[in-house]
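> Here's the feature list from Swiss-Prot:
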BINDING   Pro9, Asp41, Asn68, Arg76, Asp92, Ser93, Asp94, Arg127, Glu178, Arg207, His211, Met212, Ser213  UDP-N-acetyl-alpha-D-glucosamine binding site
MUTAGEN   Arg76 to Ala  Loss of activity
MUTAGEN   Asp92 to Ala  Loss of activity
MUTAGEN   Asp94 to Ala  Loss of activity
BINDING   Asp94  Mn(2+) binding site
MUTAGEN   Asp179 to Asn  Severe decrease in activity
ACT_SITE  Asp179  active site, proton acceptor
MUTAGEN   Asp198 to Ala  No change in activity
MUTAGEN   Arg207 to Ala  Severe decrease in activity
MUTAGEN   Ser213 to Ala  Severe decrease in activity
Amino acid sequence: MMKFSVIVPTYNSEKYITELLNSLAKQDFPKTEFEVVVVDDCSTDQTLQIVEKYRNKLNLKVSQLETNSGGPGKPRNVALKQAEGEFVLFVDSDDYINKETLKDAAAFIDEHHSDVLLIKMKGVNGRGVPQSMFKETAPEVTLLNSRIIYTLSPTKIYRTALLKDNDIYFPEELKSAEDQLFTMKAYLNANRISVLSDKAYYYATKREGEHMSSAYVSPEDFYEVMRLIAVEILNADLEEAHKDQILAEFLNRHFSFSRTNGFSLKVKLEEQPQWINALGDFIQAVPERVDALVMSKLRPLLHYARAKDIDNYRTVEESYRQGQYYRFDIVDGKLNIQFNEGEPYFEGIDIAKPKVKMTAFKFDNHKIVTELTLNEFMIGEGHYDVRLKLHSRNKKHTMYVPLSVNANKQYRFNIMLEDIKAYLPKEKIWDVFLEVQIGTEVFEVRVGNQRNKYAYTAETSALIHLNNDFYRLTPYFTKDFNNISLYFTAITLTDSISMKLKGKNKIILTGLDRGYVFEEGMASVVLKDDMIMGMLSQTSENEVEILLSKDIKKRDFKNIVKLNTAHMTYSLK
């Protein structure tokens, strides 16, 4: 028996299928060990003619449906029934695979006896792909000890006998999310599920005019698939507690990432009864005991979806978005919420950390100014206080910066270097946090991972003079989590900055090892017996110009003892 059957459903794929076929022809794996099964859904272009050109390069099976099925399910089923490989790999016609995919997968499967193998995906042309389950290669994972439930597309490798023996095929009557039902069935029936993440093996490509994805799918059709998945989980040959946990995790996924997320705030009011009825049919298939296992903020949504109560369902989603509730209190760090008069209290709802976006970050040798916004926070403005926290990497020292400006939930903090420079030498690295306080509860969030474009090149720094010593302050983004931190270290001025006279009344400061930013404005140079005023301007990231109010002689230039900017003095002698 050959090792693999690569299954490719096609429909009007002439513009991009060559890339896939080339990737299959270039496989670093014996051509006798895999077949390519192409089933065409009545293309009206040159798709099949292009495929036929690969007869001598690939072990091809090609067929065409008599009538267009309107979705990839039927072509995949026809191909699966034809498959002779020990394993099948489903590949969409607009995607392609790494030349080592089949070779590495075969070796991994032989070693670990996998029934389902997830291979690491990479998005191309802005295509989003699941990533969280591909952090590392794992010979065996489950639906509960991994993130595989968050990838239910069929683009994986399956043991053919697993699918055929358990009658796992794509439901052809369903035109939306049918692949999720297929993949969940495979997960539930597999003896071993594995993840191969050594490299990118599957390239998912964003194309224009994709086949089935843009067609309208009614709420009834969509939620019927979700209901069938719930039923499939509940009917699995597993312990009840285990099934309930899997179903709860599926609900977490569904309400977080599917079209259900925020639907009552997006769908037209006149269409919402149709949606809640279909969603309610799905949720009514979920036993109420499972509600206790889902993310706590979903429990009110499950309650009102099961009751098909669109008005209160909408109130919950709107309340979460605004962070405003009919009644609420916080007990032991959790929310107790009543969403409407006469409605039940929902207790013990976790307060998720807010997401913080750094919308601005500017600095010079005088101050650091950063602006932050809070996103997706369950508590509305007016119920919490914010402050910036600088915490030393060794966690021995902490500095707090109060809020300077609140402009429509845009929080600005001014870190005055004159106020904190005496504390900075105590530690080289200072991490930046936003603290959000609600009563006695404090939430701490690192800053910088989400941000607008950073205005400086890497290593751009500020020059600070403290107790006759010079230091540089360098903001940077951490390697692992891409958050902003401040690096503070002593330097030798002559190794870092050059100072030259240009003409008779301009002084040019140039960074030698990196760019240095200075506060623009009034400045002065102090000689042994004179002081000359000037205007400092940043002409580039590593060059500063001081335009003096009068000429200075070269011999006097060599005797400058101090340089004063608006808020910093640099002793040069």
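Note that Cβ sites are derived from N, Cα and C of the backbone, with glycine treated the same way.
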> For Asp94 (mutagenesis position), which of the three DSSP-derived states applies: helix, strand, or coil?
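The residue in question, Asp94 (mutagenesis position), is coil (DSSP, three-state).
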> Among all chains shown, work out which of the mutagenesis positions Arg76, Arg207 has the most CB atoms within 10 A of its CB.
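Result of the Cβ crowding comparison: Arg76.
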> To the nearest Å, how far is the Cα of Glu178 (UDP-N-acetyl-alpha-D-glucosamine binding site) from the Cα of Arg76 (mutagenesis position)?
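It is 11 Å, counting Cα to Cα.
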> Hey, what's the Cβ neighbour count for Asp92 (mutagenesis position) at 10 Å?
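Taking all protein chains shown, Asp92 (mutagenesis position) has 24 Cβ neighbours within 10 Å.
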> Going by C-alpha distance, which of the recorded positions Pro9, Asp92, Asp94, Asp179 is nearest to Arg76 (mutagenesis position)?
Pro9
> Checking your reading of the structure: which of the mutagenesis positions Asp179, Asp198, Arg207 lie inside a 10 Å Cα sphere centred on Asp94 (mutagenesis position)?
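The mutagenesis positions passing the 10 Å Cα test are Arg207.
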> How big is the Cα-to-Cα gap, in Å, between Asp198 (mutagenesis position) and Asn68 (UDP-N-acetyl-alpha-D-glucosamine binding site)?
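Pair distance, Cα basis, whole Å: 38 Å.
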> Look at each of the recorded positions, Asp94, Glu178, Asp179, Asp198, and point out the one with the fewest other Cβ atoms around it within 10 Å.
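The recorded positions Asp94, Glu178, Asp179, Asp198 were compared, and Asp198 has the fewest Cβ atoms within 10 Å.
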